[in-house]
Structures are given as C-alpha cells and as structure tokens.
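Undergrad: Sharing a structure with you now.
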Amino acid sequence: MADLDVPPQVPQSKTRDLDKLLLRHGNLVDPGFVPGPGLRDDIRDYVRILVIGAGGLGCELLKDLALSGFRNLEVIDMDRIEVTNLNRQFLFRIEDVGKPKAEVAAKRVMERVSGVEIVPHFSRIEDKEIEFYNDFNIIALGLDSIEARKYINGVACGFLEYNEDDTPKRETIKPMVDGGTEGFKGHARVILPGVTPCFECTIYLFPPQVKFPLCTLAETPRNAAHCIEYAHLIQWETVHRGKTFDPDEPEHMKWVYDEAIRRAELFGIPGVTYSLTQGVVKNIIPAIASTNAIISAACALETLKIVSACSKTLVNYLTYNGGEGLYTEVTKFERDTECLVCGPGILIELDTSVTLSKFIEMLEDHPKLLLSKASVKQGENTLYMQAPPVLEEFHRPKLSKPLYDLMGRVQKDTIHVFGQRALKNNEKESCTTKVRVVFKGADGVADMDTAIGA
C-alpha cells in the first residue's frame with residue numbers, strides 16, 4: 001500500500017485565543033480599545049501585576065494570568081505550605097510542605113509557562129513600603145481575610161488624587177480585582193477607586209465574625225466548636241500563662257485538640273476532630289478547587305479587560321453559587337460619596353499656628369475620624385511616624401512645630417493619615433484615610449464654612 005500523503009501539522013500559536021480578543025474589533029469593546037499586535041506586546045512587556053495571596057485562589061490566579069499573556073508578575077504571601085493545602089492548591093506537592101507558598105507557586109508557574117517572570121515575596125503585606133504597591137498597574141487579590149482586604153484597599157485608595165471639582169485624576173487610579181470563595185460560593189469584583197465602590201463602601205456585605213460568649217464556653221458548651229474554643233481561649237491561658245498561642249505550631253494545636261476532646265467527653269458532646277480544631281482556631285474558610293478555578297477565571301478576564309479595553313469591565317460585583325446547579329449574577333453597587341477611604345477626604349480648616357501635635361489630637365476628636373495613634377504623610381514627605389520607636393524619636397521634634405510650616409507653607413493640600421479607628425464594640429482597627437487641610441489666613445485662601453467637626 002502506498003504511503004498516504006499526510007499534510008504537515010501547522011503549529012498553533014500560543015497566543016491564538018488571546019489574539020481573537022486583542023487583534024480585532026468587536027461589538028462589546030470599550031471606546032478606548034485599539035486592536036493590534038502592539039497591544040498584545042505591551043501587555044506582555046510592560047504591564048505589571050501583583051497577586052496578593054498564594055493559596056487556593058492565588059495559585060489559580062497566577063496560572064491564569066500567566067496563560068493570559070501577562071509576563072511580569074509578582075506574588076506576596078506570608079504563609080508556608082501545609083499538608084491540608086495539597087488537595088486544592090494544585091501548585092504544591094508533598095515535598096513542598098513547610099516551604100513558603102509564594103516562592104513555590106512562582107517557581108512552578110515559571111516551570112510550566114515559558115517566558116513568564118514571577119517575583120515571589122515571602123512576607124506580610126504590612127511589611128512592604130507603601131510605594132511598593134504603586135509600582136504595579138493592577139493589584140489582584142486572592143485573600144481570605146477581611147482585615148487584609150481593608151488594608152490593601154486603603155493603600156490603593158491612598159494613591160488616588162482628586163481634581164478641584166472632586167473628580168478623580170485618572171492617572172492616580174490604582175485598579176484592584178478582588179476574588180473570594182467559600183465552599184460552593186464565590187465573588188469577583190472590580191474596584192476602581194473613585195469610580196466604583198471600594199471595599200470600605202460595601203463593608204456591609206461581609207457578616208461580622210462569629211464570637212462565642214465566654215460564659216457559654218465555660219459553663220454550658222453545646223457543640224464541638226464550644227469545646228475547642230474553651231481549650232483555645234480559656235484553658236491555654238490558664239495553663240500556659242504568658243506564653244503566646246501559635247496556631248501554626250503543631251504542638252500547640254495538638255494540645256488544644258487533646259483538651260477539647262476531654263472537654264467534649266465531659267459534657268457528652270461528639271464531633272471534635274483535629275481538622276475541626278484547626279478550622280475553629282484558625283477560622284479556616286472551607287475551599288473547593290472548582291470554585292477557586294471559576295472565580296480566578298473571572299478575575300483574570302477582568303484584569304485583561306482593564307489593561308486592554310478589549311471589553312467593558314464588570315459593573316461591578318459578580319456572585320457565584322454552585323451549591324445547587326450553577327448560578328451567577330452581576331450587581332451594580334454604588335459608591336459611598338462620603339467614604340473616608342476612597343472619597344476626596346475629610347475637609348479640615350486650621351489656623352496657621354496649629355502645631356502637628358494639636359492636629360494629631362484633632363484627628364482623634366473628629367467625629368468622622370476618631371483616629372488615634374496617627375502617623376501623617378504629605379506626599380513623599382513624612383511628617384510623623386508613631387512606629388517603630390526609632391522613627392518616632394526621629395520625628396518627635398516636629399510635634400511642637402506648626403503644621404503649616406511642616407507642609408511647606410502651602411495654602412491647602414491633601415495629606416494621608418494612618419492610625420487606629422475606634423469601633424462600636426470598643427475594639428480598634430488599622431485604617432488609612434485622606435484629610436484635606438486648608439489653612440485660614442494663608443495668602444490666597446478665602447474663609448470657608450467647614451469647621452473641625454464638619
């Protein structure tokens with residue numbers, strides 16, 4: 001039989017699917033979309049993306065972004081790999097247990113996707129200088145913590161500047177794409193500070209963390225979680241006075257588990273397991289690999305849409321529920337025009353004689369701020385830092401000087417203040433906000449009717 005003529009296979013371009021989005025027009029493109037190879041190359045060569053979190057969602061995000069044409073990625077995560085991560089955080093292997101998540105995730109994606117460069121950062125997000133985050137075009141969030149989201153939201157909104165008419169300056173907008181999952185549920189959202197609601201504008205979407213009354217834990221435990229929290233919150237302090245409990249220390253977790261078992265047996269309560277103990281103590285949110293994959297895909301697509309304008313971005317909050325079938329919905333939430341984080345800032349009118357120390361006291365007394373232990377920055381100029389002690393000592397002499405002089409004798413300017421805000425339950429949270437300072441009596445400044453309590 002004669003040999004059949006088999007046509008040679010044409011190699012498929014790695015960017016074939018991406019080219020369909022970036023090289024041609026469409027009915028749903030953003031008005032600013034300019035298709036062409038140059039756009040694809042710019043995304044590859046110049047766009048820098050920071051992925052925060054290298055867990056279940058973060059692993060998916062790194063993979064999806066690398067396969068979507070982004071070549072300059074960085075990832076930050078403070079955690080190390082645990083055995084319990086391996087079933088859903090697909091970039092990790094058993095031999096990786098104990099290693100930093102960010103470093104292993106970056107290494108694995110670079111091994112699989114040629115040409116991509118991923119810089120890992122094994123650290124807390126708070127340990128990075130604020131300007132570190134300003135070096136990126138987009139920040140993609142794969143976090144499981146409300147506190148971490150609020151911190152990054154404050155940082156990104158801190159870069160935002162407003163025009164005289166209180167419209168945001170486009171070049172100062174730091175886009176964020178936020179994803180979150182819990183079991184079969186998830187969300188993806190686009191945050192354009194000053195344009196769409198920031199995280200603080202919609203904080204009401206997140207329910208308060210469940211807390212157990214201590215009297216219930218001590219006297220009438222009714223379920224396994226009560227027994228675990230009793231061992232964690234009460235017995236640990238009683239037995240190990242002065243020793244800090246470390247949830248990432250296996251010996252500490254084993255001690256809590258053993259004590260919870262004894263407590264449960266005493267009251268005839270079933271269900272205490274080691275995995276449940278970890279979940280209760282560390283407030284672990286249940287995660288499913290398929291949910292992470294779906295939400296990550298939505299986040300990666302929104303990231304591509306923001307940088308390329310190949311389609312209009314999500315407006316502005318996508319919810320997903322895969323518990324009973326498949327359900328998605330997009331909701332348009334509105335900005336809080338008086339938001340202390342993404343808004344133009346609280347307006348405070350001062351005399352030119354007001355000292356920095358007096359101004360910091362005013363921040364604590366202001367009814368809309370209630371900001372204690374405040375640090376103050378004016379652009380790149382640090383006026384005062386509460387911590388670390390060596391910096392506080394360095395800036396301390398400024399406290400007695402007029403704020404007007406420290407700010408370069410400008411008539412008005414926007415400054416950033418970082419401190420702790422009092423909550424209704426007497427707890428405090430770290431926050432960043434903007435304050436618009438106007439000096440009465442300075443040349444060229446007309447009297448304003450906005451007082452310190454406005």
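Glycine is treated like the rest: Cβ placed from N, Cα and C.
Substitutions noted, but not modelled.
For reference, Swiss-Prot lists these features for the protein:
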type	residues	note
ACT_SITE	C215	active site, glycyl thioester intermediate
BINDING	56-80	ATP binding site
MUTAGEN	C215 to A	Loss of binding to RUB1
Undergrad: 10 Å Cβ neighbour count around D64 (ATP binding site)?
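TA: The Cβ of D64 (ATP binding site) has 21 Cβ neighbours within 10 Å.
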Undergrad: Relative to the Cβ of R80 (ATP binding site), which residues of the same chain, six or more apart in sequence, are found under 8 Å away?
TA: G98, K99, P100, K101, D248
Undergrad: What are the non-local neighbours of G56 (ATP binding site), defined as same-chain residues 6+ apart in sequence with CB under 8 A from its CB?
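TA: Listed in sequence order, they are N85, R88, Q89, G142, T181, A287, A289, N292.
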Undergrad: For S68 (ATP binding site), just give me the three-state DSSP call.
TA: coil
Undergrad: When DSSP states are folded down to helix, strand and coil, where does R80 (ATP binding site) land?
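TA: Its secondary structure by DSSP: strand.
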